[in-house]
Amino acid sequence: MEPSALRKAGSEQEEGFEGLPRRVTDLGMVSNLRRSNSSLFKSWRLQCPFGNNDKQESLSSWIPENIKKKECVYFVESSKLSDAGKVVCQCGYTHEQHLEEATKPHTFQGTQWDPKKHVQEMPTDAFGDIVFTGLSQKVKKYVRVSQDTPSSVIYHLMTQHWGLDVPNLLISVTGGAKNFNMKPRLKSIFRRGLVKVAQTTGAWIITGGSHTGVMKQVGEAVRDFSLSSSYKEGELITIGVATWGTVHRREGLIHPTGSFPAEYILDEDGQGNLTCLDSNHSHFILVDDGTHGQYGVEIPLRTRLEKFISEQTKERGGVAIKIPIVCVVLEGGPGTLHTIDNATTNGTPCVVVEGSGRVADVIAQVANLPVSDITISLIQQKLSVFFQEMFETFTESRIVEWTKKIQDIVRRRQLLTVFREGKDGQQDVDVAILQALLKASRSQDHFGHENWDHQLKLAVAWNRVDIARSEIFMDEWQWKPSDLHPTMTAALISNKPEFVKLFLENGVQLKEFVTWDTLLYLYENLDPSCLFHSKLQKVLVEDPERPACAPAAPRLQMHHVAQVLRELLGDFTQPLYPRPRHNDRLRLLLPVPHVKLNVQGVSLRSLYKRSSGHVTFTMDPIRDLLIWAIVQNRRELAGIIWAQSQDCIAAALACSKILKELSKEEEDTDSSEEMLALAEEYEHRAIGVFTECYRKDEERAQKLLTRVSEAWGKTTCLQLALEAKDMKFVSHGGIQAFLTKVWWGQLSVDNGLWRVTLCMLAFPLLLTGLISFREKRLQDVGTPAARARAFFTAPVVVFHLNILSYFAFLCLFAYVLMVDFQPVPSWCECAIYLWLFSLVCEEMRQLFYDPDECGLMKKAALYFSDFWNKLDVGAILLFVAGLTCRLIPATLYPGRVILSLDFILFCLRLMHIFTISKTLGPKIIIVKRMMKDVFFFLFLLAVWVVSFGVAKQAILIHNERRVDWLFRGAVYHSYLTIFGQIPGYIDGVNFNPEHCSPNGTDPYKPKCPESDATQQRPAFPEWLTVLLLCLYLLFTNILLLNLLIAMFNYTFQQVQEHTDQIWKFQRHDLIEEYHGRPAAPPPFILLSHLQLFIKRVVLKTPAKRHKQLKNKLEKNEEAALLSWEIYLKENYLQNRQFQQKQRPEQKIEDISNKVDAMVDLLDLDPLKRSGSMEQRLASLEEQVAQTAQALHWIVRTLRASGFSSEADVPTLASQKAAEEPDAEPGGRKKTEEPGDSYHVNARHLLYPNCPVTRFPVPNEKVPWETEFLIYDPPFYTAERKDAAAMDPMGDTLEPLSTIQYNVVDGLRDRRSFHGPYTVQAGLPLNPMGRTGLRGRGSLSCFGPNHTLYPMVTRWRRNEDGAICRKSIKKMLEVLVVKLPLSEHWALPGGSREPGEMLPRKLKRILRQEHWPSFENLLKCGMEVYKGYMDDPRNTDNAWIETVAVSVHFQDQNDVELNRLNSNLHACDSGASIRWQVVDRRIPLYANHKTLLQKAAAEFGAHY
């Protein structure tokens, strides 16, 4: 039976269940769980001081009215003195600390001090704010409360008046109250894990609140977090529940109207036996029972408060789930053991930290043992090890009690998690807490997915995909894809690629997941550190459509994203997201603070709830998600999404383009390198998929290159690759083959160039079959005109015709410049003008040719981005300038000079045609890059040239005022010196006054150097000029020139390594240019231009790109092509995965993982390792137990009948009375604990619905045959309303002497299903063994109390009437009832009135006129179980035995079934009746579920 349900089953008539948990509203839930209210209140105080005073006044009036304290009202002198030697009352306080009336003579004079009589409640006088003097100046909250204060009042105080958010998780930390030593590493792990889970989930941490032991450890963990965290991360909520009477210096906290704030001094040296409050806790609840110095007063109130909070429900996206709670245990003593036992009994999962000492280590040592192996001697041994100092104080009864409690704790394995440092993959406490919550969640009964959903969010928050895969995504719970959408969004934003992969494996379809609202939400939560976020902000601020009255922070729309993406992809693409028609949709503001998405997903749930009514999907959701991941440079996430993409080659190339553009603007070098590496990876992916396609079908693969992709801005794969400069992709053999085919047009690529040249020179040869065509119609039956058109429109022919034309133009141009340049232009010169005009028309055609409709400005920018176009425009403008000067007689010669210079530019233009050559093409690139090298080299060279030239000029020449000669001397001569032209006069040897002008008056001679006129010798220091010359030549000729050569060599090597790629890449531009160029060469091209002018300007025919380079396919053809591409993409991914597995590094990693798995398997405890073998042994043991019991019954019967003497009785093994003789109705699963075959529920220490505590009975002491000398159970018999139908009360045996056992006593049947039972001292003994309690308890009679449980079942059917199935098996429905104040559903059975056949509960839901017919159904029903029922109300002298009868209706139209349905009704208001699907996770009492499991097994149905 589930622990939380055990104590609820103990009502007088099985119907008294506890009430439903109350439901609280979600108080101001925000998406960020980490935002603390203390910080909110702090800012609120700063802004609203008057409101703060009102709040204090409200608190001062509310708390005294609703919260009380306790005061001793009568002084009874104690035999003990205080630490100061003063006389104290038995409450622990002195005379001075009592009220004045308490020390006066009173009516209680002479009586013994009783807290129930001598302690009274009064309005509390200690509450408000607290500040720890000398330490942190943060304001804390505190309140003094009575130990009897309702939990609802305290919870109201915390959530409403203290302003705490409703927690998403409750962490109760318990353990050693005194300081203890922990290993530094374990201490660090504990602190880090505790803070991580609290910060991530928005949890409340509840401790004892004192500055010692585990509470101090928690406080220091919170302190370290506060010191290292930012303001936005908020404050952890740490609540200390301490005993008021043990708080040192508590007098300073008392003030009738509250203290705002109270100053508290942390005085550890003077605290004595008391304790100080911990300064690192945020809130304190000080529990008062009117005593002083008594520890443990807060435990009951803390337990009730934690249970109350955990029973509250919190709205999560329209679904109410309970607040999960977990107990974390460090070290500890008897109190800690009691706390763990209570926690597990109430269904609270516990995490025990092994290595922390004492109780925690004792439990950790035995946690993996079967309960039957946890014996008194074993616990005694463990206590002697871990409690060495106080072991001698342990009495036998105390050891027995500890053994019983530890057995109960270990028995609830689903609620116990042991954290072992560095084992089982647990590297932090937060993982152990997550596992504990998951284990507890799996053991709970519930209908919906809300519990699983919450655990999944925790797993995502802590990034434990392994736990989610093994503990959450299992066959026992089927996830709907829509249920995973909020968590999927959380995983995406928090960059958890493994979780995204897991969700995709479990049915999430990206096409259904990505809606406009989801996509917008994702972009609103971009990582602020990524470059795309800043670019998006810039676009938002500069949005021209933003209204003038708009707020400071503009609203994000998807067209803003499209604008940034178009900047990255290029203007040749269309916007990916259109502008909305209406801009009034409510959106979040941006910039959005980067919130680490919290696990509760409230905003996500509300997002999906809001969009569920009008879901609008994007055109390509996978593309949208891929872009979102790529712009944030998330490698693994993008890879997972790309694997799901449809248009995968275009997607990979687009990703490469985006990443390369982002890397150019990224300032962080590491990020830029990562982007370039990722861009290269996606280029390789595109190559890999295209290779697979090309191998399969060349024609279809080439269609993929030119297919217009609507999803990527109506562009093609080839365009994306060219714009991204993906040279490796463009140089792929398949793409080059396609370009070659385009280059040759309709000609066959097998034609040699010599054939083409011959046909160009003598085109009649076309009719001879010298040229072959690709199409058979041209090759075989083509007309001469068609063959000529196909030949002369081929780009290769157009190219060579243009080359011939251009060479003719240059020759004619050179002839005119050198031979025939007349004042009046000759016909040759006029031909040049016409020729140039045709070139101008062609450049204008290229400029205005806009098939992609980019617009004139963008097309012009794209045109001038090409170097050769710039050179063309420069040459044309220079020609126009020269022509203008040439036509003016006065400037004829300058015109000729300009035209001569222009001839150089036209000759340089020849290099463009060399790009088609594999040899010369890369050399042009080398020249371009070397020119850049020279440009930067000149800066270094200019430093030496100018410095030497100026120094030389100043030393040699005095006051040279002629600018031309000054430039010659300072710069020109110094530059010529580099090439060996050394001035002769620099050393004075070749000085000749006749070669210079002494005064500088001769314009054709330089000025003479400084010289001695008398001796005709130079006067300047010759040694200095020679030394300068030597140094100058050393640095320029040797150092700088060799540096330039090295730079050229590096550039050459760089280009030479990629010669093939560069040539293949740049030949595309030439091919595309001549593919779209008119066939006729200049100047005949003017005819084609005239035709184009008529079509475009006169007829308004739009320009269209040739289908050979950009082809828009039909929908059906495109869908088939993309499906084919997807299929081959999967092949590529499989091959890639296989290749990765074949790598040595991967093989080593796989071997390492297998070894680790094997080690883990060997380290598992025997229970887990044996698996199914243990289940078989348990089943065998059950059968043996049943056989032994039958033998015992036979022996007893024969002996009672006198068939044998006492001496002849065979000696049998002692009957383990609770060996599960078909006793699964006792609330345990068949294989729960192999060897733990005693009744369990009947030995729980706390008896249901009363304060009675049983005597602890460990497993080994259950059989009556086992000696148990200290066994002294209490006697308890409860009062019942039906006194006439029950046995006499009291602990005296006289009234019980009239009861006759083992027979039918009047109307009451006192016979046991297990045969005659022993009667000792007038009381019957439970045949299953000791329970720890004597008397009748809350049952109606001594001995067996017979009950009946009818299981009314039918087949579950769908709308068509067919029987539903699950895992092949048919599904049953059972009739269940839920009465007022009960939490669980139950079978309509239980106890019966003496002489009656129908249970009382069944009569309450069945009309009286139908009772006889139902009795007949019971008589005809199938008896499923008959025997002892392990119930928490059982005692040594009274127990429950039950009969379970199955009443099954095979046909849905059964007359009796219809009659039963019509006669069902609820006599009690609030009672519910329904048909419940039979499943092992339904919320039904565990005893009843076991009975139901037997019935399902009988029918072979699903359970």
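Cβ atoms are placed via backbone N, Cα and C, with glycine included.
Unsubstituted: the structure retains its original residues.
Marked as ADP-D-ribose 1 binding site by Swiss-Prot on the basis of experimental evidence: Thr174, Asn179, Arg302, Gly333, Thr336. In Swiss-Prot, a mutagenesis experiment is listed as Met215 to Ala, annotated with the note Abolishes lowering of temperature threshold for activation in response to reactive oxygen species. Abolishes channel activation in response to ADPR/Ca(2+). One entry in Swiss-Prot concerns the mutagenesis experiment Arg358 to Ala. Its note says: No significant effect on channel activity; when associated with A-302. What Swiss-Prot records for Glu843, Gln846, Asn869, Glu1073 is Ca(2+) binding site. Here the residue is the original one, while Swiss-Prot reports the published mutagenesis Lys918 to Ala with the comment Decreases in sensitivity to PIP2. What Swiss-Prot notes for the published mutagenesis of Lys952 to Ala is this: Strongly reduces channel activity at ph 7.3. Increased residual channel activity after exposure to pH 5.5. One mutagenesis experiment named in Swiss-Prot is Arg961 to Ala, and its note says Mildly decreases channel activity. A mutagenesis experiment is reported in Swiss-Prot for this position, Arg962 to Ala, and the note states: Abolishes channel activity. Record note (Swiss-Prot) on the mutagenesis of Ile982 to Ala, Glu or Ser: Alters the reversal potential. Increases the permeability of Ca(2+) over Na(+). The mutagenesis experiment Asp1002 to Ala is recorded by Swiss-Prot, whose note states: Strongly increased residual channel activity after exposure to pH 5.5. Under the heading of mutagenesis, Swiss-Prot lists Lys1005 to Ala and annotates it as follows: Decreases channel activity. Sequence annotations record features per position, and here Swiss-Prot assigns domain 'Nudix hydrolase' to 1354-1498. As annotated by Swiss-Prot, ADP-D-ribose 2 binding site applies to Leu1381, Ser1382, Asp1431, Arg1433, Tyr1485, Asn1487, with the evidence given as experimental evidence. For Met1397 to Ile, Swiss-Prot lists a mutagenesis experiment annotated as follows: Only slight effect on activity. Experimental mutagenesis at this site is recorded by Swiss-Prot as Arg1404 to Gln, annotated: Abolishes channel activity. Quoted from Swiss-Prot, the note on the mutagenesis of Gln1408 to Glu is: Decreased channel activity.
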Thr336 (ADP-D-ribose 1 binding site) to Arg1404 (mutagenesis position) - Cα separation in whole Å: 44
Average model confidence [pLDDT] within the domain 'Nudix hydrolase' (1354-1498): 80
Which of Arg358, Arg961, Arg1404, Arg1433, the listed recorded positions, has fewest other Cβ atoms within 10 Å: Arg961
Pairwise CA distance, Met1397 (mutagenesis position) versus Arg1404 (mutagenesis position), rounded so that it is a whole Å: 14
Asn1487 (ADP-D-ribose 2 binding site) versus recorded positions Thr174, Met215, Gln846, Lys1005 - nearest by Cα: Thr174
Number of helical, extended and coil residues in the domain 'Nudix hydrolase' (1354-1498), per DSSP: 41 helix, 48 strand, 56 coil
DSSP-derived class (H/G/I helix, E/B strand, else coil) of Met215 (mutagenesis position): helix
Where Asp1002 (mutagenesis position) falls in three-state DSSP terms: coil
From Gly333, Gln846, Asn869, Ser1382, Arg1433, Tyr1485, the binding-site residues whose CA lies within 10 Å of that of Met215 (mutagenesis position): none
Which of Glu843, Asp1002, Glu1073, Asp1431, all recorded positions, has a Cβ with the fewest other Cβ atoms inside 10 Å: Asp1002
From recorded positions Asn869, Ile982, Arg1404, the one whose Cα lies nearest Ser1382 (ADP-D-ribose 2 binding site): Arg1404
Among Met215, Ile982, Met1397, which are mutagenesis positions, the residue with the most C-beta atoms within 10 angstroms of its C-beta: Met215
Of the recorded positions listed as Gly333, Arg358, Glu843, Lys1005, the one whose CA lies nearest the CA of Tyr1485 (ADP-D-ribose 2 binding site): Gly333
Per-residue Cβ crowding (10 Å cut-off), top of binding-site residues Thr174, Thr336, Asn869: Thr174
Candidate nearest Lys952 (mutagenesis position) in space, where candidates are the binding-site residues Gln846, Asn869, Asp1431 and distance is Cα-Cα: Asn869
8 Å Cβ shell about Glu843, Gln846, Asn869, Glu1073 centroid, Ca(2+) site members excluded: Glu842, Arg845, Leu847, Tyr863, Asp866, Trp868, Asp872
Among Gln846, Lys918, Asp1002, Glu1073, Gln1408, which are recorded as recorded positions, the nearest neighbour of Thr174 (ADP-D-ribose 1 binding site) by Cα: Gln1408
Winner by Cβ contact number (other Cβ atoms within 10 Å) across the recorded positions Gln846, Gln1408: Gln846
Integer Å distance between the CA atoms belonging to Arg962 (mutagenesis position) and Ile982 (mutagenesis position): 22
Rounded Cα-Cα span from Arg1433 (ADP-D-ribose 2 binding site) to Arg1404 (mutagenesis position), Å: 23
Assigned conformation of Thr174 (ADP-D-ribose 1 binding site) - DSSP reduced to three states: strand
Which of Ser1382, Asn1487, the listed binding-site residues, has fewest other Cβ atoms within 10 Å: Ser1382
Candidates Arg962, Asp1002, Gln1408 (mutagenesis positions) - the one closest to Arg1433 (ADP-D-ribose 2 binding site) by CA: Gln1408
